[in-house]
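Peer 1: As annotated in Swiss-Prot:
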type	residues	note
MUTAGEN	Tyr38 to Phe	Reduced phosphorylation. Loss of phosphorylation; when associated with F-60
MUTAGEN	Tyr60 to Phe	Reduced phosphorylation. Loss of phosphorylation; when associated with F-38
MUTAGEN	Cys64 to Asn	Increase in nuclear localization
MUTAGEN	Cys91 to Ser	Increase in nuclear localization
MUTAGEN	Leu161 to Ala	Increase in nuclear localization
DOMAIN	226-285	domain 'LIM zinc-binding 1'
DOMAIN	286-343	domain 'LIM zinc-binding 2'
DOMAIN	344-403	domain 'LIM zinc-binding 3'
MUTAGEN	His366 to Gly	Loss of interaction with PTPN12; when associated with G-369
MUTAGEN	Cys369 to Ala	Loss of localization to focal adhesion; when associated with A-372
MUTAGEN	Cys369 to Gly	Loss of interaction with PTPN12; when associated with G-366
DOMAIN	404-461	domain 'LIM zinc-binding 4'
Amino acid sequence: MEDLDALLSDLETTTSHMSRLGAPKERPPETLTPPPPYGHQPQTGSGESSGTTGDKDHLYSTVCKPRSPKPVAPVAPPFSSSSGVLGNGLCELDRLLQELNATQFNITDEIMSQFPSSKMAEGEEKEDQSEDKSSPTVPPSPFPAPSKPSATSATQELDRLMASLSDFRVQNHLPASGPPQPPAASPTREGCPSPPGQTSKGSLDTMLGLLQSDLSRRGVPTQAKGLCGSCNKPIAGQVVTALGRAWHPEHFLCSGCSTTLGGSSFFEKDGAPFCPECYFERFSPRCGFCNQPIRHKMVTALGTHWHPEHFCCVSCGEPFGEEGFHEREGRPYCRRDFLQLFAPRCQGCQGPILDNYISALSALWHPDCFVCRECLAPFSGGSFFEHEGRPLCENHFHAQRGSLCATCGLPVTGRCVSALGRRFHPDHFTCTFCLRPLTKGSFQERASKPYCQPCFLKLFG
């Protein structure tokens, strides 16, 4: 900064000296003597110096040094001493600017690298336009102009440096509403340029900071909404909140198939998100009939899980009603099919036995079916007779065996008389004509009827 102050002091001294030279007052055309070959040169020099002084007063107003008033000086001889003084002053100014440029080159590059190139281009275009407007147009002269030192390169370099410093000062006074800006890189020593990686990183951070500040001034929130549960980086835009954490929408993925779960439903298992397909395929119970995952309603029976539409009778395929189901070898059956297939059968009607039954003759019987197989009469007193595996009443039992009295038709339980291929009670074996008992055992037979000897002789003798 000391070199800059010295440069400004020398510039002000040179400008004051040029101002004291003054500009020649314009005279009426008729009183002027014919100008020398270079008569237009002092007017051009004074115009340039006045224009340059005005521009510099405008550009370097931040120095806040008073300007000496312009004294009214007499007309100077054309381009005699003023050109020499101006040339010496400009040479001195060029030398000082070269020294300043060599000293502050790295600082200028570092400051300029922190601003977009569009600002520099716009600033240079505005400076060129302002210089074009401030400098008066000089008509072309038929006489060749003498060569003299030019201040264009030196003043442009100084203007660019001052514009960079002004932008840097404005950058330091940004409003506090935005995020804190990264600190400016410290100036490096001459001959040791900063690494390109640090310069590009600083420029990128500065541009991001300016963008966030602009968005904050426009009312757009740029504060981080937490760290992403996947990449562990701050979230500034859209956010997905799930499982007690925040996620970038593109990072909230299914743990099975890596499908984005931003706006769809998901399931959680051990702290990890899953899409419905992966969750059901991996963790849902399987149906005992079709072996497919169960997604909605489920029936639990026989130690396994079932789809409601698949929990049905394995025989007829009908769903179970209010009567429930019966199980056989781990398979469910409806009541009708279970009894039809596995219930004990009645020996009389061959139907399934549901409730009470009678066990007799090595078989099971419905109480209503255990009757005499000939007359279908129930057994009185609970006693029955068996003949060839069939339950019979006493009469039909003796009838089947031939043990009924041929006279009275009642069973012969005690002593009996066997004659004519039949059995008789002893009291009922009598003569057919006189009805006398044939106790002595002698009788005559005629047409399968017994007769005593006298009656037989009497009737058929």
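Every residue gets a Cβ built from N, Cα and C, even glycine.
At each noted position, the model has the original residue.
Please go over these features one by one and say how buried each is and what sits next to it.
Peer 2: DSSP assigns Cys91 (mutagenesis position) to a helix.
Assigned with DSSP, the residues of the domain 'LIM zinc-binding 1' (226-285) fall into helix, strand and coil as follows: 8 helix, 17 strand, 35 coil.
Remark: secondary structure over the domain 'LIM zinc-binding 2' (286-343) totals 8 helix, 17 strand, 33 coil, with classes taken from DSSP.
Around His366 (mutagenesis position), the C-beta neighbours below 8 angstroms that are at least 6 residues distant in the chain are Cys346, Gly348, Cys349, Gly351, Ile353, Asn356, Tyr357, Ile358.
Look at Cys369 (mutagenesis position): DSSP puts it in coil.
Sequence-distant neighbours of Cys369 (mutagenesis position) (same chain, 6+ apart, CB under 8 A from its CB) are Cys346, Gln347, Gly348, Cys349.
The residues of the domain 'LIM zinc-binding 4' (404-461), classed with DSSP into helix (H, G, I), strand (E, B) and coil, number 11 helix, 17 strand, 30 coil.
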Peer 1: Near the Cβ of Cys91 (mutagenesis position), how many other Cβ atoms are there if near means within 10 Å?
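Peer 2: Cys91 (mutagenesis position) is surrounded by 12 other Cβ atoms within 10 Å.
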Peer 1: Using DSSP, what is the helix/strand/coil residue split across the domain 'LIM zinc-binding 3' (344-403)?
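Peer 2: Grouping H, G, I as helix and E, B as strand yields 11 helix, 17 strand, 32 coil.
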